[in-house]
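According to Swiss-Prot:
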MUTAGEN   C13 to S  No obvious phenotype. Fails to suppress abnormal synapse and axon formation in a sydn-1 and syd-2 mutant background
MUTAGEN   S39 to F or E  Suppresses the locomotion defect of the kin-20 ox423 mutant
MUTAGEN   S39 to A  Does not suppress the locomotion defect of the kin-20 ox423 mutant
MUTAGEN   G47 to E  In ju924; increases ama-1 'Ser-5' phosphorylation, alters usage of internal polyadenylation sites (PAS) in unc-44 and dlk-1 pre-mRNAs. Restores ama-1 binding to neuron-specific PASs, expression of unc-44 in neurons and vulva, and suppresses abnormal synapse and axon formation in a sydn-1 (ju541) mutant background
MUTAGEN   D145 to A  No obvious phenotype. Fails to suppress abnormal synapse and axon formation in a sydn-1 and syd-2 mutant background
Amino acid sequence: MEYSSKLRFAVSCSSNMNRSMEAHGILKKRGFNIESYGSGNQVKMPGPTVDKPNCYEFGPTTYEDIYADLTNKDLHLYTQNGLLHMVDRNRRIKSRPQRFQAETREFDIVLCLEERVFDQVVDFLNRSVGKSGNPVHVINIDIEDNAEEATFGAFFVADLCEKLERSEDFEEDIDQIITDLEENNPKRNLLHTICFY
């Protein structure tokens, strides 16, 4: 696929279901070179009760599998709470949830959508035996895990990506771009660090 962006972006939430997929969809429509991931051990989604989540394995499980499973378990519940709508959106963007720690491709920028995910991604990158030595900028943007915040947050992520993409030298400008966004959005908990592949 041809991308209009020069930078390689990744976006990660915990399960590659809600926040990262909302951002992936918007960035993909805008022509960014974007991939999305989860950083957790499993794909976890709300179940019939708080103590009974629906859990799926990263790797073999497709969004189609998840859609069929939720439909078979309780069509009414998962239609009412929006999960089927969310999974339907996801299967139109890509085939399956992916785990960041299983990815071998390199990115220029990894956007994490909560601090716990940021910590997991940074820990993974710092523990990995580097091959290329290429830098990767890891940025945290806190986005609450619900449909409305995922949408607002995705536009915030897209705004950040557009600013980075337009920069003549994003490596030089990234700190100022983040500082400017943080001043206008103090609740987003923007964090930034550099790791190496």
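In case you wondered, yes, glycine gets a Cβ from its N, Cα and C as well.
Nothing has been swapped: the model has the original residues at all the noted spots.
Using a 10 angstroms CA-CA radius around C13 (mutagenesis position), the mutagenesis positions that qualify from S39, G47, D145 are S39, D145. Fewest other C-beta atoms within 10 Å: among the mutagenesis positions C13, G47, that description fits G47. Burial estimate for the mutagenesis positions (S39, D145): highest at S39, by number of other CB atoms within 10 Å. A distance of 15 Å separates the Cα atom of D145 (mutagenesis position) from that of G47 (mutagenesis position). Between the C-alpha atoms of S39 (mutagenesis position) and G47 (mutagenesis position), the distance comes to 20 Å.
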